[in-house]
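Straight from Swiss-Prot, the features:
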type	residues	note
BINDING	H64, H99	heme b binding site
DOMAIN	6-150	domain 'Globin'
VARIANT	A48 to T	In second component
Amino acid sequence: DPEWHTLDAHEVEQVQATWKAVSHDEVEILYTVFKAHPDIMAKFPKFAGKDLEAIKDTADFAVHASRIIGFFGEYVTLLGSSGNQAAIRTLLHDLGVFHKTRGITKAQFGEFRETMTAYLKGHNKWNADISHSWDDAFDKAFSVIFEVLES
């Protein structure tokens, strides 16, 4: 796959450093995604139709946030080593399969990306170089996920 390659060392360093600054904000990140995009929240059977403000501080919400945002953290952690590329592809492929069965769309992944990027920008020193690194990280992830969604 000619489009699949690891990010360069500089990009990995930037992505990992900016991720580290927010990596423990799982509940706040998921809350921000759901608040901005109720259509994403509606895809979660445990939360569909519920008041976001009422569920934000519940154990169920914290567990889901940890699982969802933790997955993203796992991807970020694996970046940068050519030895991890097969593991990254498997992780992303499996994520694509799971989300395809739930009817998640490419547009909803785009909404997640948009909200996650805004959250990262708001909690880090941000510049065009960091933005480019994150664009590459999302592009690499989504190339595998979208391949599955389109199959």
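Just so you know, glycine gets a Cβ as well, placed from its N, Cα and C.
Substituted residues are absent from this model; it holds the original ones throughout.
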For the domain 'Globin' (6-150), the DSSP residue counts stand at 110 helix, 0 strand, 35 coil
Other C-beta atoms within 10 angstroms of the C-beta of H64 (heme b binding site) total 18
Out of the recorded positions A48, H99, the residue with the smallest number of other Cβ atoms within 10 Å is A48
Expressed in Å to no decimal places, the gap between the Cα atoms of H64 (heme b binding site) and A48 (variant position) is 13
Taking only the CA atoms, the spacing between A48 (variant position) and H99 (heme b binding site), expressed in whole angstrom, is 16
Restricted to the domain 'Globin' (6-150), the mean pLDDT of the model is 92
